[in-house]
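See below for the structure under consideration.
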Amino acid sequence: MSSNSDTGDLQESLKHGLTPIGAGLPDRHGSPIPARGRLVMLPKVETEALGLARSHGEQGQMPENMQVSQFKMVNYSYDEDLEELCPVCGDKVSGYHYGLLTCESCKGFFKRTVQNNKRYTCIENQNCQIDKTQRKRCPYCRFQKCLSVGMKLEAVRADRMRGGRNKFGPMYKRDRALKQQKKALIRANGLKLEAMSQVIQAMPSDLTISSAIQNIHSASKGLPLNHAALPPTDYDRSPFVTSPISMTMPPHGSLQGYQTYGHFPSRAIKSEYPDPYTSSPESIMGYSYMDSYQTSSPASIPHLILELLKCEPDEPQVQAKIMAYLQQEQANRSKHEKLSTFGLMCKMADQTLFSIVEWARSSIFFRELKVDDQMKLLQNCWSELLILDHIYRQVVHGKEGSIFLVTGQQVDYSIIASQAGATLNNLMSHAQELVAKLRSLQFDQREFVCLKFLVLFSLDVKNLENFQLVEGVQEQVNAALLDYTMCNYPQQTEKFGQLLLRLPEIRAISMQAEEYLYYKHLNGDVPYNNLLIEMLHAKRA
């Protein structure tokens with residue numbers, strides 16, 4: 001911040017748990033934007049003991065054994081980076097034993113315990129750390145961990161003869177095939193994600209859209225407005241204040257899948273999941289995007305992805321809130337003050353951004369971060385999240401030759417294209433090309449939520465206090481997405497890589513959108529008390 005007073009205001013806000021986005025940032029004339037009460041405020045987030053066990057501490061830091069390296073697919077060595085580690089103790093695995101890959105030591109321990117019907121007790125609190133160096137200290141906790149990661153009691157022979165009950169053969173065969181696919185994919189693709197730097201420089205002189213699009217206004221009049229049933233969504237209501245639709249998440253410790261993703265070093269952060277998932281279909285209800293490619297059962301969805309789905313907002317409720325807000329905006333204006341179509345679109349995008357911020361602040365992992373890190377991540381990716389949200393809406397709901405709005409209305413694409421300026425037309429064209437690519441890939445809801453988290457937890461953001469957590473989330477989500485695509489789309493061997501290659505395209509479109517929005521803002525077409533502009537100023541500061 002440029003002045004002592006601005007810094008003092010910001011520090012005072014932080015003391016009370018609130019930080020204005022864009023406060024003290026310069027406007028187009030170089031003057032600081034005051035920290036008005038109408039700006040979005042972020043609450044001071046205290047780190048919860050969320051359980052990638054209890055070792056995050058006050059700083060929200062990840063435990064040492066989860067300090068993972070940045071996810072890259074350049075020069076990936078299968079032997080080094082995809083080497084299997086025992087899920088019980090972290091030692092090198094020797095093969096499939098009693099339901100999953102384990103080391104020789106844990107195999108023998110599990111077999112002796114079951115065959116001899118041993119009963120152990122723990123002299124501590126039944127949460128002893130089990131690793132290669134101290135796996136023999138507490139047999140009780142070691143055996144419990146064997147069971148929790150999926151070793152099967154029924155696979156041990158009761159007659160003490162060598163060799164287990166080989167009823168898991170098909171599962172082992174499938175798991176081996178999956179690993180070979182991973183190895184081939186990683187070696188073949190050699191992906192390196194780089195953000196595209198091409199941004200169209202030409203700015204349009206003006207934007208006028210045909211009155212045919214004005215059906216947005218008339219359609220909104222037909223929707224019954226029930227303010228009692230809808231929480232307020234205006235600028236005086238911060239999306240960082242708990243609302244009736246805020247999501248609640250169980251502690252990490254209760255999530256079975258995290259034992260695979262979050263408890264071991266980076267080379268073990270892979271979702272092999274030899275046994276079926278326990279999550280029920282009801283655990284992913286509440287999200288209305290029903291994609292055409294929904295063929296996978298919960299048994300083939302990594303547990304981490306199921307938890308990401310739980311963070312998703314209720315789309316009909318978001319749609320109703322935005323429509324109610326637009327109704328109220330129009331009702332409060334006289335005939336001569338009615339919003340232009342462009343102004344209406346800006347309000348629509350602005351309210352969509354509010355819902356995205358609400359989603360982020362209630363999401364798993366993100367809420368573990370301190371306020372400063374949350375602000376930096378959101379300021380970095382807000383436009384990408386908006387574009388991704390729009391793109392996915394078109395993939396799922398859009399019809400050929402039309403644009404599907406967040407309010408649930410279809411607008412003729414050709415009308416917008418014929419009336420828009422050069423830059424907006426180009427931007428829309430690129431967006432439609434991306435929609436077509438994702439449709440051809442059969443882009444689905446599970447992949448959508450993974451990409452959202454990959455965009456939000458960007459490794460490009462500098463000066464993060466808890467970069468290790470961001471890095472860990474990137475690797476976990478990448479691993480879950482890889483497993484999901486391999487398991488559910490085996491015929492599309494390159495799908496994982498193709499999805500990742502869409503991220504630079506989303507970044508390029510978002511950069512174009514930011515430039516266009518800033519141009520319209522300089523022309524006075526977008527008001528200051530707008531979250532889009534506050535975010536834009538914060539990113540450019």
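Glycine residues also receive a Cβ, built from the backbone N, Cα and C atoms like all the rest.
Worth saying up front: this structure is predicted, and the values here are computed from it rather than measured.
According to DSSP, CYS89 (Zn(2+) 1 binding site) is assigned to coil rather than to any helix or strand. Look at Swiss-Prot and you will find CYS86, CYS89, CYS103, CYS106 tagged as Zn(2+) 1 binding site, backed by experimental evidence.
The annotation Zn(2+) 2 binding site is assigned in Swiss-Prot to CYS122, CYS128, CYS138, CYS141 on the grounds of experimental evidence. Other Cβ atoms within 10 Å of the Cβ of CYS141 (Zn(2+) 2 binding site) number 19 in total over all chains.
For GLY421, ALA422, THR423, LEU424, TYR516, LYS520, the entry in Swiss-Prot reads phospholipid derivative binding site. Its Cβ placed at the centre, TYR516 (phospholipid derivative binding site) has 20 other Cβ atoms within 10 Å. The secondary structure of TYR516 (phospholipid derivative binding site), as reduced to three states from DSSP, is helical.
The domain 'NR LBD' annotation in Swiss-Prot covers 300-539 and rests on sequence analysis.
Look at TYR96 (mutagenesis position): DSSP puts it in a strand. Experimental mutagenesis at this site is recorded by Swiss-Prot as TYR96 to Ala, annotated: Slightly reduced DNA binding. Strongly reduced transactivation; when associated with A-168 and A-172.
Record note (Swiss-Prot), mutagenesis SER148 to Arg: Increased ability to activate transcription of target genes. The unchanged residue is displayed. Take the CB of SER148 (mutagenesis position) and look out to 10 A: across all protein chains shown you find 12 other CB atoms.
Quoted from Swiss-Prot, the note on the mutagenesis of ASP159 to Ala is: Strongly reduced nucleosome-binding. Slightly reduced DNA-binding.
Record note (Swiss-Prot) on the mutagenesis of ARG162 to Ala: Slightly reduced DNA- and nucleosome-binding.
Among the mutagenesis results in Swiss-Prot, PHE168 to Ala has the note: Slightly reduced DNA binding. Strongly reduced transactivation; when associated with A-96 and A-172. The residue drawn here is the original one.
Annotation of the published mutagenesis TYR172 to Ala in Swiss-Prot: Slightly reduced DNA binding. Strongly reduced transactivation; when associated with A-96 and A-168; the original residue is retained in the structure shown.
Record note (Swiss-Prot) on the mutagenesis of ARG174 to Asp: Increased ability to activate transcription of target genes.
Record note (Swiss-Prot), mutagenesis LYS270 to Arg: Impaired ability to act as an anti-inflammatory role during the hepatic acute phase response. The unchanged residue is displayed.
Secondary structure from DSSP puts ASP314 (mutagenesis position) in coil. Taking all protein chains in view, 15 other C-beta atoms sit within 10 angstroms of the C-beta of ASP314 (mutagenesis position). Quoted from Swiss-Prot, the note on the mutagenesis of ASP314 to Arg is: Decreased interaction with PPARGC1A; decreased ability to increase transcription of target genes.
According to DSSP, PHE342 (mutagenesis position) sits within a helical segment. Swiss-Prot gives this note for the published mutagenesis PHE342 to Trp: Reduced phospholipid binding. Strongly reduced transactivation; when associated with W-416.
For THR352 (mutagenesis position), the number of other Cβ atoms no farther than 10 Å from its own Cβ, over all displayed protein chains, is 23. In three-state terms derived from DSSP, THR352 (mutagenesis position) belongs to a helical segment. Listed in Swiss-Prot as a mutagenesis experiment, THR352 to Val is described as follows: Reduced activation by the synthetic agonists RR-RJW100 and GSK8470.
Here the residue is the original one, but Swiss-Prot notes a mutagenesis experiment at this spot, HIS390 to Ala: Reduced activation by the synthetic agonist GSK8470 without affecting activation by the synthetic agonist RR-RJW100. All protein chains included, HIS390 (mutagenesis position) registers 22 other Cβ atoms within 10 Å of its own Cβ. Following the DSSP three-state reduction, the secondary structure of HIS390 (mutagenesis position) is helix.
Sequence-distant neighbours of CYS106 (Zn(2+) 1 binding site) (same chain, 6+ residues apart, CB-CB distance under 8 A): CYS86, VAL88, CYS89, ASP91, HIS97, ARG135, ARG142, CYS146, MET151. Residues GLY421, ALA422, THR423, LEU424, TYR516, LYS520, recorded as binding phospholipid derivative, reach a greatest CA to CA spacing of 14 Å. Neighbour density at the Cβ, taken as the number of other Cβ atoms within 10 Å, is lowest among the binding-site residues CYS89, CYS103, CYS128 for CYS128. Comparing C-alpha positions, THR352 (mutagenesis position) sits nearest to HIS390 among the recorded positions CYS122, HIS390, ILE416, THR423. On a Cα basis, CYS141 (Zn(2+) 2 binding site) lies 10 Å away from SER148 (mutagenesis position).
Of all the binding-site residues given, namely CYS86, CYS122, LEU424, the one with the smallest number of surrounding CB atoms inside 10 A is CYS122.
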